Amino acid sequence: MTDNNHYENNESNENSSENSKVDEARAGAFERFTNRKKRFRENAQKNGESSHHEAPSHHKKEHRPNKKPNNHHKQKHAKTRNYAKEELDSNKVEGVTEILHVNERGTLGFHKELKKGVETNNKIQVEHLNPHYKMNLNSKASVKITPLGGLGEIGGNMMVIETPKSAIVIDAGMSFPKEGLFGVDILIPDFSYLHQIKDKIAGIIITHAHEDHIGATPYLFKELQFPLYGTPLSLGLIGSKFDEHGLKKYRSYFKIVEKRCPISVGEFIIEWIHITHSIIDSSALAIQTKAGTIIHTGDFKIDHTPVDNLPTDLYRLAHYGEKGVMLLLSDSTNSHKSGTTPSESTIAPAFDTLFKEAQGRVIMSTFSSNIHRVYQAIQYGIKYNRKIAVIGRSMEKNLDIARELGYIHLPYQSFIEANEVAKYPDNEVLIVTTGSQGETMSALYRMATDEHRHISIKPNDLVIISAKAIPGNEASVSAVLNFLIKKEAKVAYQEFDNIHVSGHAAQEEQKLMLRLIKPKFFLPVHGEYNHVARHKQTAISCGVPEKNIYLMEDGDQVEVGPAFIKKVGTIKSGKSYVDNQSNLSIDTSIVQQREEVASAGVFAATIFVNKNKQALLESSQFSSLGLVGFKDEKHLIKEIQGGLEMLLKSSNAEILNNPKKLEDHTRNFIRKALFKKFRKYPAIICHAHSF
């Protein structure tokens, strides 16, 4: 509606608008305007001017383009407008545009000015969404990204970021083996590529202290040593691992970092940024390079009400986003989960209810690194007057370090040893323990199978398993659940939604991270291929062009510069196997042999041959394992012996006189004979001697 229409409305409804001072003012303004117009026409008639003289040009109707206003009044009103413009210019505020077309008839000029405002704001928003366009696209600088673990799998995270002269390694984690890797407790990344580039590695950069990010550090330092940068908790837990491995002297490589304080590491400038996750003191990384800024989120969720009241440093992330980020590497673990991940503090009401209603002992099992989860459980144990027994080596160690470093504060008098549990009534005891993943050597498993020295599960026990099974551990978790239920314990697991929350961002948190960082290029990390592929779709929905996203797998090498992202090669990657009881690596060939034995059995042959007669001696020995039953073994051995007799008769002197060739000749025959009979390739143990 135009200003004139406002005035006409108010004049016709003057009596009904008396209670409004604003309406009265407008009506008065219209009356004064009408009187001025009337006097103007009367003066014009007295001066002999045309009686149909038009009103000043700024009141002319815009649909009369041929009607020219009087020059005198045109100049007069031009002066008025110029004066108004000068006055506005002198009082102009940055970010504010004054409207000049206030009193004109119609809305064309008014809307033009508003449209200019729309265009200006749209331009500002587009520039705000794409600050990375400030980067120098002519720069020849680039960085190379090489994941050695954590892509195509859950866990085992390790990544190399390098320039031609310098490199950093982000995290060094372990993962759990799938079922069937007999005698293998953990997997660690293959360090071969690090040996190739060792002369330019400036440091190991740790994002947080979970096993899938620090578990491989002692094995790495047995082979290579570099400065190791991290927050106090990360270094504390790594230091404890080094003690167990006899590497205490390598603590001299540790560098304690301060968050929000960029430091130089080789050619990189790195800042640790506080992030919330399921372990204390987690960090994202801002890595400044000559090519541009890289943000690595580490594992994260955006928890606004964390237990320690230290939420994610969104301001610092946004700070780098506004400056312009070339590349974002972001956690993909929960990329299939819609919405947001609940806060760690939401567990409290469920814990409160369970502890309040428990009639006997409460046994709570979770990841030993989830210190805030353990802390909350202990707080409710104290609230309901229970003594706390912490059982399990890793649980005791992590809790002690967190207390000593001042991350948590708990009264020492509330704690008892495992051998003191029996001295207290069941309803006055809380046991915090390891074993949430069904590990056969864990305290919970040994309690459930009556193998623990001091504690066995009772029918009145409440067992809270406050964790989800890591992929690959489902069968182990199911086994321990079966043992607990057979003991008639009450088990709180997945049916209680509020006793466990994830430490990883769901889709809405991933979107917020993408919107804060506004990267030009995006590499989703941490997860199997289906996780990073889903994260890619989320990034596209947040405005990252599909051509600027690459889905990596372990061993891929991707080069990124201000104007491009491309795969440039593939390096050898894989896993090394570790026996966690001896802390020793297991050769790949040993694991393969174990798989052969488990899947197809073993056949052993020690033969003695008379070269002249080309015949087996009676002292030859044969045995099998996992092929046939005891009754059928004699028949199988007789078949193999008969076949070998025929083989020796047709063998030439060169084979019979060479023990190595005779052994290979015998092994190949047995292998083929067993495959023909069983359609399997058992492990063959063969020794041959000729006389």
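Glycine is no exception: its Cβ is also placed from the backbone N, Cα and C atoms.
Here the original residues are kept at every noted site.
Features as listed in Swiss-Prot:
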type	residues	note
BINDING	His208, His210, His277, Asp299	Zn(2+) 1 binding site
BINDING	Asp212, His213, Asp299, His526	Zn(2+) 2 binding site
BINDING	His500, Val501, Ser502, Gly503, His504	substrate binding site
MUTAGEN	Lys134 to Ala	Altered cell morphology and significant cell lysis and cellular debris
MUTAGEN	Lys140 to Ala	Altered cell morphology, but no significant cell lysis
MUTAGEN	Asp299 to Ala	Loss of catalytic activity
MUTAGEN	Lys323 to Ala	No effect on cell morphology
MUTAGEN	Lys397 to Ala	Coccoid cell morphology without any cells in a typical helical form. Significant cell lysis and cellular debris
MUTAGEN	Lys511 to Ala	Altered cell morphology and significant cell lysis and cellular debris
MUTAGEN	Lys547 to Ala	No effect on cell morphology
MUTAGEN	Glu596 to Ala	No effect on homooligomerization
MUTAGEN	Glu618 to Ala	Significantly decreased homooligomerization
MUTAGEN	Lys634 to Ala	No effect on homooligomerization. Slight effect on cell morphology
MUTAGEN	Lys649 to Gln	Acetylated mimic with no positive charge. Has a significant increase in homotetramerization over homodimerization compared to wild-type. Decreased exoribonuclease activity. Significantly decreased endoribonuclease activity on RNA substrate with hairpin structures at both ends in the presence or absence of RhpA
MUTAGEN	Glu654 to Ala	Significantly decreased homooligomerization
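The substrate site, placed at the center of the C-beta atoms of His500, Val501, Ser502, Gly503, His504, has further neighbours from the same chain whose C-beta lies within 8 angstroms: Ser278, Lys301, Asn334, Thr341, Pro342, Glu344, Lys468.
On its own chain, Asp299 (mutagenesis position) has Thr207, His208, His210, His213, His277, Ser278, Ser282, Asp331, Thr333, Gly503, His504, His526 as residues at least 6 apart in sequence with a Cβ closer than 8 Å to its own Cβ. In the structure as shown, the Cβ atom of Ser502 (substrate binding site) sits within 10 Å of 16 other Cβ atoms.
Separation of the C-alpha atoms of Lys397 (mutagenesis position) and His500 (substrate binding site): 22 Å, rounded to the nearest whole number. Taking the Cα of Glu596 (mutagenesis position) as the reference point, the closest of the recorded positions Asp212, Lys511, Lys649 is Asp212.
Cβ neighbour density within 10 Å is lowest for Glu618 among the recorded positions Asp212, Glu596, Glu618, Glu654. Looking at His208, His213, His504, Lys511, Lys634, the recorded positions in this record, the fewest other C-beta atoms within 10 angstroms of the C-beta turn up around Lys634. Nearest neighbour of Val501 (substrate binding site) by Cα distance, taken over the mutagenesis positions Lys134, Lys140, Lys323, Lys634, Glu654: Lys323. Cα to Cα, His500 (substrate binding site) and Glu654 (mutagenesis position) are separated by 69 Å. Summary of the Zn(2+) 2 site environment: with the site residues Asp212, His213, Asp299, His526 set aside, the chain residues having Cβ atoms within 8 Å of the Cβ mean position are Gly150, Gly155, Asn157, Asp171, Gly173, Thr207, His208, His210, Gly298, Asp331, Thr333.
One way to see the shell of the Zn(2+) 1 site is to take the Cβ centroid of His208, His210, His277, Asp299; the remaining same-chain residues with a Cβ within 8 Å of it are Thr207, Ala209, His213, Ser278, Ile279, Ser282, Gly298, Phe300, Gly503. Taking each Cβ in turn and tallying the other Cβ atoms within 10 Å, the top scorer among the recorded positions Lys134, His277, Lys397, Lys649 is His277. Distance from the CA of Asp212 (Zn(2+) 2 binding site) to the CA of Lys511 (mutagenesis position) is 24 Å. A 10 Å cutoff on Cβ-Cβ distances gives Lys140 (mutagenesis position) a total of 10 other Cβ atoms nearby, all chains included.
Lys547 (mutagenesis position): 8 other CB atoms within 10 A of its CB, across all protein chains.
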